[in-house]
Amino acid sequence: MGHVLGGTLLAANRLARPPAVVLGKPRVCCWRASPWPVIVSSALQFSSSSARHTNYTSARYEARGRSTTQRKVDDRPWHRESSGSLPKSTSPDPTGGDATKGRLLTTPTRLLKLILPIPFHPEQEYINSDETKTNKPKEDAVEPLALLVHPQQPLSYLERLIQAEIPPLLVKDREKLPEIIFRAEADYTGGNKSNDGRREESNGNGSNVASYSGLGREGPSKGDTHWVRWSGSTEIGDFIRDAARGREFSVTIEGHAEELRVAVPSFKDRTYYMRMRLRRMSQEIDQMATVKRECDLLAHKGAHALAKGGFAALAAWWGIVYYVTFHTDMGWDLVEPITYLAGLASIMGGYLWFLFISRDLSYKAAMNVTVSRRQNALYQERGFDPAKWDQLVHDANGLRREIKFAATEYGVEWDEMKDLGGEEVKEVLEEEKGGKARKREQEDEDGDGDDDHDHDHDHVSHGAELQGQDILHANEAAANVPGD
């Protein structure tokens, strides 16, 4: 009954609702239960079918626009959104204010950081497109491109990196990757003509000898320079070392009229971080060397004092034996067996001690044991870490070797004393280097001796085995002979 009454009241309420009155654009509906009219927006008058059609059309155009934008973002990095309105950098300008010249910087690692200005507009689709787009204000230009490369990578790898960051070249309605050409200053000029028409060689070493210079960008500017193209298979490090005879090298992009100039790093630039690390290590080595020198001196003094004490004990023993033998009533008959037993006991004790330390029976071995124990005790007392010392010396010698190798390749003289901080640090490094070399040679000699002994033992064992086999075969042959 309740359901029937509820349905009747709902139907009556719907029949009592007045028709809508349209006043202009909005539609006003009057309700009996509410004293105020309700205004419904005209945007809700669309039917569901028209709304679906509109949504489908807008989604189609949005998908078309998004696919084009996404294609530009994926295929061409210079089309990224807001690529021309990036925030201003607070770090110093690595190009030195010259937006048309690149820089090749040295990093704390072995990698090189190439900062190359991109001479194209962010909205430029092709290199050889309308040139009016390239004449935009400077604020719309793409920021310089930074690339990290290893000196042992070829120039072709750097070429691929640059091609991935610049627009393609349009050739016969088809996209083509532009060719990247690397040029450096040549070490020949083809001969300069003098006033009388004869040719003079500009290279004092001869026309068949390449000249090198580690000045790089620090070198003097030359008015008339000759350029040579380098193969893409050349390693970047070799190319830079050869290009260091001039102040810069050029990067030519196919389809772009102007070439990009990059400042060549000098020997000081290439080895800057290595020399800074060597200076820090040299200071730390100098401080640790002072502590180590004091500990070693005290340890050697203690070892010599111990040796002197042993000699004093032997001298005292000799004096006691002399006094008891010649100045007492006991005489030689009683002292003789005591001296024999004491000497034999000393020999047995020394033999057991050398057997315990597993070293050669020598004064040097005994001194090394006593000195090393005293050194370890002093190192622990003074806070000296031998493992850290060995690592520092090894790293410092490694840096010295790398810097010397770079100086040899650049053809310059390296002032080692300036970076090491003095002759004492150099002596410490050379001494540790020579000591490790001698220790390694001694270990190799000991290893060769053990190998020879093992080889002789194996040879004897093999000979005994062959002899045993011969005897066995002889016995078998004798057993097979028929008896008389």
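Sequential numbering from 1, following the chain as shown.
Just so it is clear, glycine is given a Cβ too, placed from its N, Cα and C backbone atoms.
Pulled from Swiss-Prot:
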type: BINDING; residues: E336; note: Ca(2+) binding site
type: MUTAGEN; residues: F326 to A; note: Strongly reduced calcium channel activity
type: MUTAGEN; residues: G331 to L; note: Strongly reduced calcium channel activity
type: MUTAGEN; residues: W332 to A; note: Abolished calcium channel activity
type: MUTAGEN; residues: D333 to A; note: Reduced sensitivitiy to ruthenium red derivative Ru360
type: MUTAGEN; residues: E336 to A; note: Abolished calcium channel activity
type: MUTAGEN; residues: P337 to A; note: Abolished calcium channel activity
type: MUTAGEN; residues: L341 to A; note: Strongly reduced calcium channel activity
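Distribution of Swiss-Prot features across the structure.
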{"residue": "F326", "record": "mutagenesis position", "Cβ within 10 Å": "10"}
{"residue": "G331", "record": "mutagenesis position", "Cβ within 10 Å": "11"}
{"residue": "W332", "record": "mutagenesis position", "Cβ within 10 Å": "11"}
{"residue": "D333", "record": "mutagenesis position", "Cβ within 10 Å": "8"}
{"residue": "E336", "record": "mutagenesis position", "Cβ within 10 Å": "12"}
{"residue": "P337", "record": "mutagenesis position", "Cβ within 10 Å": "9"}
{"residue": "L341", "record": "mutagenesis position", "Cβ within 10 Å": "10"}
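Each residue contributes its Cα atom, and for L341 (mutagenesis position) and F326 (mutagenesis position) those atoms are 20 Å apart. Cα separation, F326 (mutagenesis position) to E336 (mutagenesis position), rounded: 12 Å. Between P337 (mutagenesis position) and G331 (mutagenesis position), the C-alpha separation comes to 11 Å.
Mapped onto three states, the DSSP output places E336 (mutagenesis position) in helix.
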